[in-house]
Amino acid sequence: MVHLNKTIQEGDNPDLTAERLTATFDTHAMAAQIYGGEMRARRRREITAKLAEIPELHDSMPLPYMTREEKIMESARKLTVLTQRMSEIIDPTDAGELYHLNNEVLGIEGNPMALHGVMFIPALNAQASDEQQAKWLIRALRREIIGTYAQTEMGHGTNLQNLETTATYDIGTQEFVLHTPKITALKWWPGNLGKSSNYAVVVAHMYIKGKNFGPHTFMVPLRDEKTHKPLPGITIGDIGPKMAYNIVDNGFLGFNNYRIPRTNLLMRHTKVEADGTYIKPPHAKINYSAMVHVRSYMLTGQAIMLSYALNIATRYSAVRRQGQIDKNEPEVKVLEYQTQQHRLFPFIARAYAFQFAGAETVKLYERVLKEMKSGNVSLMADLHALTSGLKSVVTHQTGEGIEQARMACGGHGYSMASYISEIYGVAIGGCTYEGENMVMLLQLARYLVKSAALVKSGKASQLGPLVAYLGARSEPTSLIDRVPNGGITEYIKTFQHIAKRQTLKAANKFFGLMENGEKREIAWNKSSVELNRASRLHTRLFIVEAFARRVNEIGDITIKEALSDLLHLHVNYELLDVATYALEDGFMSSTQLDYVRDQLYFYLQKIRPNAVSLLDSWEFSDRELRSVLGRRDGHVYENLFKWAKESPLNKTDVLPSVDTYLKPMMEKARQSKL
């Protein structure tokens, strides 16, 4: 029999199969929506199937039972096998296929080349000249060298203008002299910098004839290509264990008057001639392209990690029976409780929303990158602002959702057998890397304040498409409860009203402080909380709109209905979360707020039959999830016991610590009692 849910197999836990039999849509068709087309979804399944047939690519034991050194060795082993066999499994030039391959085999804890493909190659692709790409990019793509991106320092991260590493041009030798003037100038945190990489794209302040030309990027050799030992003038190493992501050797890097050729300055957009003449880039933010690249792709990565945790928690909630709703009936599935649904389902909606918003942002990034190659950087400021806000909101809400998923699993969620704690640790790193979240919101706020200034000066026609709503006329009150089924358009108008009101309020506070004599920087700081609120609301509006646009594009009725239910759940949940802003000026009434609550509870119930299938549609294999609680077959308890028995502590009945310390202590206590 052909089922709509394609994950059903004989012998599965009947409670989980029962959930899957209530699906109202084909999970393969939903996967096509998630991953950008039927071909991409099918390729993911084909890659997963091929990988399952290669035993050398399987973990030798569960990762939680390995030491950090063992994990790094295991990851390097699998990475080497992948490099040898990659071309028979995927198209190495396809970023989506490569990402899935890495997730399946190397997992979320990282690998010795994690930054190589995510930041090093994109930096060379975006900022190196054609000649430089011929020299370095080809070698990087062939994995002849391993590289990373070194920007963050011990003393400064997001504040690029105050980075302390210097690159001073020596006209006599036509070399840049890289130097770390003090301990806070050490590069600190770059992934794979500590032990794996032999090259790095380094960000340093460039000095020519005593003048600081600001931060620029340089291609810097770090280690001897034959011995892998650090080159003279280089101080380099691992910064130690972290909250998660410990297969990655995040490192430190210092320079002692270390010389590199002038031509190691990445020169696609900026140049330094032999005589020290500086040719500036066409746009001030053009060198941000590597970070914007990561922020654009981070969104779908965060959506996947949120979906990992939700898969685990929702499947487990479908097989875990606890308590009774009706005392005359047997114990019920935890998923039957409205509180559990309210804890998980809105985050299922967010995962889809983040995926669709992320896909839209990646398309915009690819458009900007293409235009940059021909010298057009007009959209970079818009993209930088958008990705700053999205990066902040999405990483924060993803962390919230993963933690809710862990707690939804009860005590077993705390075990590494659930693997949710590792997912959480990896995901929340995104709240601080590639820009600390509060600072990211303020970067978007600068864009919003400039837009508000246009509105204030009567130049709303000059607003870009992302902020056009700031100059549009608003309805006097929300019409949410007056349109059948709570029309999505009315919800969007409500979000627009809220975002517009808060943006103009925050901007007016900033403008007012300056008009009253405050210095710009002081006025900005005193307005920053309100400005960040505006940035969050603007970003959440964009996510809602992106979700709605995606649903409107879908032709398959069953898929459209299922995603429309998720969209309705999303807008009601999100609106309840920010309702204070709509109540403050009377745009919404308390009666309308009650209506929104009722709609939320209605859609929790409506989504209930599809909950497991909406997550199965992401089509994660058991190897990718690495979770006993989230197993596809639902056989949790017997495998939880099996997993526990694999603990290295269970290889012996009596631990050396007992023989050495605890047993003598107890014996001494017994003797003293006598």
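Each residue, glycine too, has its Cβ placed from N, Cα and C.
Where a substitution is noted, the model still shows the residue that was there originally.
Note that the structure is a prediction, hence the values are computed from the model and not measured.
Lifted from Swiss-Prot, the feature list:
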- TYR149, ALA150, GLN151, THR152, GLY157, THR158, GLY191, ARG320, GLN340, GLN341, HIS342, ARG343, GLY411, GLU436: FAD binding site (BINDING)
- TYR245 to Phe: Shows catalytic activity toward asc-omega-C5-CoA without affecting activity toward asc-C9-CoA, asc-omega-C7-CoA or fatty acyl-CoA; when associated with A-118 and E-301 (MUTAGEN)
- LYS285, ILE286, ASN287, TYR288, ARG295, TYR433, GLU434: substrate binding site (BINDING)
- GLN340 to Ala: Loss of ATP and FAD binding (MUTAGEN)
- HIS342, SER392, HIS396, GLN404, ARG533, ALA534, SER535, ARG536, TYR581: ATP binding site (BINDING)
- GLU434: active site, proton acceptor (ACT_SITE)
- ARG533 to Glu: Loss of ATP binding (MUTAGEN)
- ARG536 to Glu: Loss of ATP binding (MUTAGEN)
Neighbour count (Cβ, 10 Å) for ARG295 (substrate binding site): 27
Nearest recorded site to HIS342 (FAD binding site) by CA-CA distance, among recorded positions TYR245, HIS396, GLU434, ARG533, ARG536: HIS396
Number of other Cβ atoms within 10 Å of the Cβ of ARG536 (mutagenesis position) across all protein chains: 21
Integer Cα-Cα distance in angstrom, HIS396 (ATP binding site) to ARG536 (mutagenesis position): 11
Other CB atoms, at most 10 A from the CB of GLY411 (FAD binding site): 7
GLY157 (FAD binding site), number of other Cβ atoms within 10 Å: 19
List of residues, in chain order, with Cβ under 8 A from that of GLN340 (mutagenesis position) and at least 6 apart: SER317, VAL334, ALA408
Among TYR245, GLU434, ARG536, which are recorded as recorded positions, the nearest neighbour of GLN151 (FAD binding site) by Cα: GLU434
Neighbour count (Cβ, 10 Å) for SER535 (ATP binding site): 29
Rounded inter-Cα distance in Å - SER535 (ATP binding site), ARG295 (substrate binding site): 16
10 Å Cα neighbourhood of TYR433 (substrate binding site): matching recorded positions from GLY157, TYR245, GLY411: GLY157
Number of Cβ atoms other than its own within 10 Å, given for HIS342 (FAD binding site): 14
